[in-house]
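In what follows, a single structure is set out as structure tokens and then discussed.
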Amino acid sequence: MSVPAIAPRRKRLADGLSVTQKVFVRSRNGGATKIVREHYLRSDIPCLSRSCTKCPQIVVPDAQNELPKFILSDSPLELSAPIGKHYVVLDTNVVLQAIDLLENPNCFFDVIVPQIVLDEVRNKSYPVYTRLRTLCRDSDDHKRFIVFHNEFSEHTFVERLPNETINDRNDRAIRKTCQWYSEHLKPYDINVVLVTNDRLNREAATKEVESNIITKSLVQYIELLPNADDIRDSIPQMDSFDKDLERDTFSDFTFPEYYSTARVMGGLKNGVLYQGNIQISEYNFLEGSVSLPRFSKPVLIVGQKNLNRAFNGDQVIVELLPQSEWKAPSSIVLDSEHFDVNDNPDIEAGDDDDNNESSSNTTVISDKQRRLLAKDAMIAQRSKKIQPTAKVVYIQRRSWRQYVGQLAPSSVDPQSSSTQNVFVILMDKCLPKVRIRTRRAAELLDKRIVISIDSWPTTHKYPLGHFVRDLGTIESAQAETEALLLEHDVEYRPFSKKVLECLPAEGHDWKAPTKLDDPEAVSKDPLLTKRKDLRDKLICSIDPPGCVDIDDALHAKKLPNGNWEVGVHIADVTHFVKPGTALDAEGAARGTSVYLVDKRIDMLPMLLGTDLCSLKPYVDRFAFSVIWELDDSANIVNVNFMKSVIRSREAFSYEQAQLRIDDKTQNDELTMGMRALLKLSVKLKQKRLEAGALNLASPEVKVHMDSETSDPNEVEIKKLLATNSLVEEFMLLANISVARKIYDAFPQTAMLRRHAAPPSTNFEILNEMLNTRKNMSISLESSKALADSLDRCVDPEDPYFNTLVRIMSTRCMMAAQYFYSGAYSYPDFRHYGLAVDIYTHFTSPIRRYCDVVAHRQLAGAIGYEPLSLTHRDKNKMDMICRNINRKHRNAQFAGRASIEYYVGQVMRNNESTETGYVIKVFNNGIVVLVPKFGVEGLIRLDNLTEDPNSAAFDEVEYKLTFVPTNSDKPRDVYVFDKVEVQVRSVMDPITSKRKAELLLK
């Protein structure tokens, strides 16, 4: 704790002012330490207005010797008097509450963000801070956002007064900035408008002596805009806006209040409260779980009151419930979009899920749902699989973002053109519906829309949000693709001008020098002489058909001593992407390229990814090469790393390469090298498997598009050839070799990838299923034991069963993650799935930022060029790793969602009967995987029988017994059963999502 001890003192320096402040900091032992802080002020910080004639004369270059750009327009937006032509100054709360509005391309132009606002936003919400920084950094001739460093300007810096709170001082600093701008721009007839929702701040601005500041609340300012009708729906629902609604409606639904910060801190310290991230069940939106180190199994959070307004992914504080209330995981399926469909958005009445007393104002839970919940509660209490349960008592950090959804038709009055309260059903089925207010309800009924969440008061059953924009008509390819990109936080906007300015000026005409010692080329690139000329090597690339961003190429050559020279050559992306540039920052932010069925979202601009970096055949390209000497048993004799220049001889698809290798009439040197690579790759794979590497599976399919219409027309299971394994083995070998090299050179900050061993509890249910149904089990003593036990899971009557077990095992594994070497001890570096002690990603720098960092570290390790300080700093490496882990995971989910959408489109007119496998059994349905389409779907009990009440669920045998429709004989369905299902594509009438519907034959 610190308190001002002596009032701040200013003194004049040769080039400006400095402010000296002395404070006393209380120490742990009760003493006090005096600290003197000196704060330097400048007189040359410009206003950045193009109208200004004074500031261009005083401005000085920055550390990169560049002058700041004057961005604010000389003819800004003009509104009615007294505002006229004006710039906007924002306060912190407006930024925090209305960042969506600030990003709207149709409002808020020429905006001044005081530095103190930027600092406060950073302290309160880092995600919003990042979006605000992006607005300011990428500001162009359209939006024109700037940061004004008011804290370092002698004209705008204010000292904290005695007994003044920090918040009041910061508000005064914002007003001082407005006042200075108003006076500074007076000769140019440009006013300044302070937009703040703080009434006291607005009143203070008008009362201050000689103040000519114009102040408006956010709503007041929006109402003055010429396009107010179009953007009014995007105004966030804050408490002050919602008072009329609360007066006019009745609510008896109340969530528990969150614990105070002091109580939370004390509870965490005393061990009675726990912190973790909550994951909502994908099959039951009323059940979540939190993994805590103290417990071997996740702690369950069951019911609306216990979930207490937590969103999927929130960091929460939980308190354990008494052991008498511990339960087993739910055995029923509950979707949020089909639950409480009769709720009235104008009447926030609700159920207390503990006493089930419903309000007379609305039907919240149907009798059928109530019976289902009661039945599930009985099973959960009697089950032998009881787990600890808890309740959420505090939200440490919200995971709120922009969400995609559609209006619930039952909540909309299509005849009304006035403002309505309506529900939005979100695409993520783990999330509750959200109430928004809009005048465009009828217009938006068939649209995919984007919303943001503003708050979730205790008296509201559902969170409150606001409309951001519509993406287009439901089921249009453009709207659905943009929706899934937004849902998975994939950056898909075009690259900014600043990023594109980092690309080579020659564009597509750029060429690698013919000679590496050419004086003119060396003068432009002094490092050129350190490259190895490998253009004489017979190098080729092997990739999926149609690949244009070719990251890697290979070669093999017989050595005089009988060994093999094998080279892996990776695109030298870091030659073009330099640390500290806008291009590097954009690549780091995106983290990875994202591959959808119909498009690719690049991590780097297309000029690099598909041309200058791509190892295309017949042209010279810069590469980073790893060259081994291998013996006939594929043992490494030695390895060398080098920056190089190569010329690929051919670009093969996997199938083309396989045909070339298998064609016995082809005996040229390139083909012989490919055969050698295949032979060595088989030995490499065998050694990996013997060491315990896992051979897992996933239901991957490929969607074929019509060449003329670009519509999806066929789905097939991906076929793997020997050449797929050839490439994979040498990429793995390169990644392992590079990992060892960079760890030796940078033991604290090497960019690596680890895969933790799964805890036995992850396989508990799968092992119970296998033991009960097949008398089999999976061993987790080691990765080798796991691999061997998977090999033994074979059903002689069904060849696919082993693949099914591998698919289900994949879902029990831990996720691999990027990390820097200083974060873990060496034994924890191990990659469990690959059975290697150290691993990284090096071979795909065009599409993965991890590989870019690994390239830079390898260049530093071999003495090619010094390593950037960014990649030597643990804190910065930690931030990079956190981001690329999140982006990598989101990219995978986005790719799967794209396949799921297009598979649904293929099946629209192709209803068929297919073979499926039961992978889950619930109290009210079964989940079936259809390998042909790579989809899994829930078959609800309602679609299995006309009498759901007579069905019986056996949790021990993983069996559901029911009397099928049009039959009088009971049928038993077990997990792992092979079944015939009718597959068709249907659109859910509530969510407007097209999905595969399965019906049991």
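Numbers run from 1 along the shown chain.
Just so you know, glycine gets a Cβ as well, placed from its N, Cα and C.
Here is what Swiss-Prot says about this protein:
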type    : residues      : note
DOMAIN  : 252-399       : domain 'CSD1'
DOMAIN  : 422-489       : domain 'CSD2'
DOMAIN  : 531-861       : domain 'RNB'
DOMAIN  : 904-1001      : domain 'S1 motif'
MUTAGEN : Cys47 to Ser  : Slow growth; when associated with S-52 and S-55
MUTAGEN : Cys52 to Ser  : Slow growth; when associated with S-47 and S-55
MUTAGEN : Cys55 to Ser  : Slow growth; when associated with S-47 and S-52
MUTAGEN : Asp171 to Ala : Abolishes endoribonucleolytic activity; no effect on growth. No growth; when associated with N-551
MUTAGEN : Asp198 to Ala : Abolishes endoribonucleolytic activity; no effect on growth. No growth; when associated with N-551
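Annotated features taken from Swiss-Prot, shown on the structure.
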| residue | record | contacts (Cβ under 8 Å, 6+ apart) |
| --- | --- | --- |
| Cys47 | mutagenesis position | Cys55, Leu72, Phe148, Tyr181, His184, Leu185 |
| Cys52 | mutagenesis position | Pro46, Phe70, His184, Leu185, Tyr188 |
| Asp171 | mutagenesis position | Asp91, Asp198, Leu200, Asn201, Ala204 |
Check the DSSP secondary structure of Cys55 (mutagenesis position), expressed as helix, strand or coil.
helix
Secondary structure content of the domain 'CSD2' (422-489), with strand meaning DSSP E or B:
11 helix, 29 strand, 28 coil
Within the domain 'S1 motif' (904-1001), residues counted as helix, strand or coil by DSSP:
12 helix, 53 strand, 33 coil
On the 0 to 100 pLDDT scale, where does the domain 'CSD1' (252-399) sit on average?
79
Helix, strand or coil: which one is Asp198 (mutagenesis position) in, per DSSP?
coil
What is the total of other Cβ atoms whose distance to the Cβ of Asp198 (mutagenesis position) is within 10 Å?
19
